[in-house]
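A.B. asks: Sharing a structure with you now.
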Amino acid sequence: ADTKEVLEAREAYFKSLGKSMKAMTGVAKSFDAEAAKAEAAALEKILATDVAPLFPAGTSSTDLPGQTEAKAAIWTNMADFGAKGKAMNDAGAEVIAAANAGDATAFGAALQKLGGTCKACHDDYREED
């Protein structure tokens with residue numbers, strides 16, 4: 001894949017994740033078990049994506065100014081970046097489990113935890129808009 005395709009795929013992945021978070025936040029406000037299960041299934045598909053190919057060397061905001069918000073720190077701290085990604089996937093698994101159990105309280109708590117993992121990564125590895 002060329003650089004443009006990689007950047008488009010990376011952006012599409014994170015946009016789909018953001019859209020999923022927004023939808024689940026809506027579901028959590030007035031918990032609907034069936035809607036939660038449907039959103040959890042969508043989240044599960046998103047989180048099954050192998051994101052490693054979306055972060056090839058040479059695709060940071062330093063390399064491609066104005067084309068991406070991915071900081072160069074990702075590539076100099078790949079182990080930490082990977083750990084943050086794993087934390088997101090683990091929190092996502094908690095959201096999915098709570099949704100499938102129909103547990104509104106656990107769903108809300110897991111969703112907050114998932115949002116926290118997004119913020120933790122953005123704080124270190126995403127350029128400010």
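The backbone N, Cα and C atoms fix where each Cβ goes, glycine too.
Just so you know, the substitutions we noted aren't modelled in this structure.
What Swiss-Prot shows for this protein is this:
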BINDING   Arg10, Lys15, Thr68, Glu69, Cys118, Cys121, His122  heme c binding site
VARIANT   Lys19 to Gly  In strain: M110 and St Louis
VARIANT   Ser30 to Ala  In strain: M110 and St Louis
VARIANT   Ala38 to Val  In strain: M110 and St Louis
VARIANT   Asp90 to Glu  In strain: M110
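Give me the lay of the land around each of these features.
C.D. replies: Mapped onto three states, the DSSP output places His122 (heme c binding site) in helix.
When other Cβ atoms within 10 Å of the Cβ of Lys19 (variant position) are tallied across all protein chains shown, the result is 12.
Taken residue by residue with DSSP, Ser30 (variant position) is part of neither helix nor strand, so it is coil.
Around the Cβ of Ala38 (variant position), 14 further Cβ atoms fall within 10 Å across all displayed protein chains.
For Asp90 (variant position), the number of other Cβ atoms no farther than 10 Å from its own Cβ, over all displayed protein chains, is 13.
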A.B. asks: Record lists Arg10, Lys15, Thr68, Glu69, Cys118, Cys121, His122 as binding heme c; longest Cα-Cα distance in Å?
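C.D. replies: Binding-site diameter by Cα atoms for heme c: 17 Å.
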A.B. asks: Quick one, of the binding-site residues Arg10, Lys15, His122, which Cβ has the fewest other Cβ within 10 Å?
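C.D. replies: Among the binding-site residues Arg10, Lys15, His122, the sparsest Cβ neighbourhood within 10 Å belongs to Lys15.
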